[in-house]
Amino acid sequence: MSLTLTLTGTGGAQGVPAWGCECAACARARRSPQYRRQPCSGVVKFNDAITLIDAGLHDLADRWSPGSFQQFLLTHYHMDHVQGLFPLRWGVGDPIPVYGPPDEQGCDDLFKHPGLLDFSHTVEPFVVFDLQGLQVTPLPLNHSKLTFGYLLETAHSRVAWLSDTAGLPEKTLKFLRNNQPQVMVMDCSHPPRADAPRNHCDLNTVLALNQVIRSPRVILTHISHQFDAWLMENALPSGFEVGFDGMEIGVA
């Protein structure tokens with residue numbers, strides 16, 4: 001069975017359009033909703049199971065009815081990646097497994113008052129675990145809070161989800177070089193910069209990383225309005241694409 005990944009959000013905490021900004025990218029997004037960007041998140045479908053990657057969307061309860069998905073897979077506990085959990089936890093129904101890094105603090109009072117969310121499913125770096133037949137490997141990332149990317153594998157597919165990060169730790173880079181993903185969804189918040197940014201990648205960083213990893217298809221996510229404005233005037237190299245909210249990626 002094929003693996004399907006849908007990008008439900010491709011922006012950062014600021015979103016696109018950014019409040020009060022009149023740059024070309026923000027003006028375009030106000031005119032045309034297809035250019036809007038919500039918090040970085042995704043949906044993985046495999047073996048009739050649905051996994052939600054991160055929970056930054058405000059309308060999760062409207063998008064998903066009880067029992068319509070199996071679990072959350074969190075990259076980290078910054079607010080723009082978990083804010084949708086706060087109202088959802090007070091719902092009625094069966095417990096919902098939440099897989100994620102062993103962050104002792106979490107976010108605000110989520111751990112103290114989890115409601116129907118089951119946060120006991122902490123994962124460890126490079127230790128493979130199974131989600132309804134999907135093999136998942138947590139990959140340490142470079143961010144201001146404990147953050148994991150994930151390599152998602154089936155018998156025929158290999159997809160990497162790498163957000164939020166500034167570059168990659170050496171062990172993660174080596175692992176991806178030796179386990180080349182067919183598709184790599186990669187944090188790229190910034191246009192090319194002379195200096196390497198903190199917490200998120202710029203385009204120069206992503207290009208350099210893929211010279212090592214050599215994924216044939218790189219899809220950029222966590223896009224800022226500044227990068228969108230740059231993209232309106234510049235083209236990406238072959239093999240690189242800009243993700244958009246609602247983008248569906250099938251990997252046979």
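The backbone N, Cα and C atoms fix where each Cβ goes, and this holds for glycine too.
Under the heading Zn(2+) binding site, Swiss-Prot lists CYS21, CYS23, CYS26, HIS225, citing experimental evidence as support. Taking a C-beta cut-off of under 8 angstroms and a sequence separation of 6 or more, CYS21 (Zn(2+) binding site) has the following same-chain neighbours: HIS225.
Summarising the environment of HIS76 (Mn(2+) 1 binding site), the number of other Cβ atoms within 10 Å of its Cβ, over all protein chains shown, is 24. What Swiss-Prot records for HIS76, HIS78, HIS143, ASP164 is Mn(2+) 1 binding site.
Among the features that Swiss-Prot reports, Mn(2+) 2 binding site is placed at ASP80, HIS81, ASP164, HIS222. DSSP assigns HIS222 (mutagenesis position) to coil in the three-state reduction, outside any helix or strand.
In Swiss-Prot, a published mutagenesis experiment is listed as ASP54 to Ala, annotated Has a 1000-fold lower activity. All protein chains included, ASP54 (mutagenesis position) registers 27 other Cβ atoms within 10 Å of its own Cβ. DSSP assigns ASP54 (mutagenesis position) to coil, not to a helix or a strand.
Sequence-distant neighbours of THR75 (mutagenesis position) (same chain, six or more apart, CB under 8 Å from its CB) are ILE53, ASP54, HIS81, GLY100, PRO101, LEU141, THR147, PHE148, GLY149, TYR150, TRP161, SER163, ASP164, listed in sequence order. According to Swiss-Prot, the mutagenesis experiment THR75 to Ala carries the following note: Has 40-fold lower activity.
There are 21 other CB atoms within 10 A of the CB of HIS78 (mutagenesis position), with all protein chains counted. Record note (Swiss-Prot) on the mutagenesis of HIS78 to Ala: Has 250-fold lower activity.
Over all protein chains present, the Cβ of ASP80 (mutagenesis position) has 23 other Cβ atoms lying within 10 Å. Looking at Swiss-Prot, you'll find the mutagenesis ASP80 to Ala noted as follows: Has 1000-fold lower activity, and has 100-fold lower affinity for manganese.
There are 27 other Cβ atoms within 10 Å of the Cβ belonging to ASP164 (mutagenesis position). Looking at Swiss-Prot, the entry for mutagenesis of ASP164 to Ala says: Has a 1000-fold lower activity.
Where Swiss-Prot documents ASP187 to Ala as a mutagenesis experiment, the accompanying text is: No effect. In the three-state DSSP classification, ASP187 (mutagenesis position) falls within a strand.
For the mutagenesis result HIS200 to Ala, the note given in Swiss-Prot is Has 10-fold lower activity. Long-range C-beta contacts of HIS200 (mutagenesis position), restricted to its own chain and to partners at least six residues apart, with a cutoff below 8 Å, comprise GLY12, ASP164, THR165, ALA166, ASP187, CYS188, SER189, HIS190, HIS222. DSSP gives HIS200 (mutagenesis position) a coil state; it is part of no helix or strand.
The annotation that Swiss-Prot gives for the mutagenesis experiment HIS222 to Ala reads: Has 9-fold lower activity. Here the Cβ of HIS222 (mutagenesis position) has 27 other Cβ atoms within 10 Å, regardless of which shown protein chain they belong to.
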Margin query: Could you check which of the recorded positions HIS76, HIS78, HIS143 is the closest Cα neighbour of CYS26 (Zn(2+) binding site)?
Written below: HIS78
Item checked: Neighbour count (Cβ, 10 Å) for HIS225 (Zn(2+) binding site) -> 24
Check: Including all protein chains displayed, how many Cβ atoms other than that of CYS26 (Zn(2+) binding site) lie within 10 Å of its Cβ?
Finding: 22
Margin query: Whole-number answer please: how many Å between the C-alpha atoms of CYS23 (Zn(2+) binding site) and ASP80 (mutagenesis position)?
Written below: 23
Next item on the list: Return the single residue from the binding-site residues list (HIS81, HIS143) that has the minimum number of other CB atoms within 10 Å.
Entry: HIS143
Check: Around ASP187 (mutagenesis position), how many other CB atoms lie within 10 A of its CB?
Finding: 31
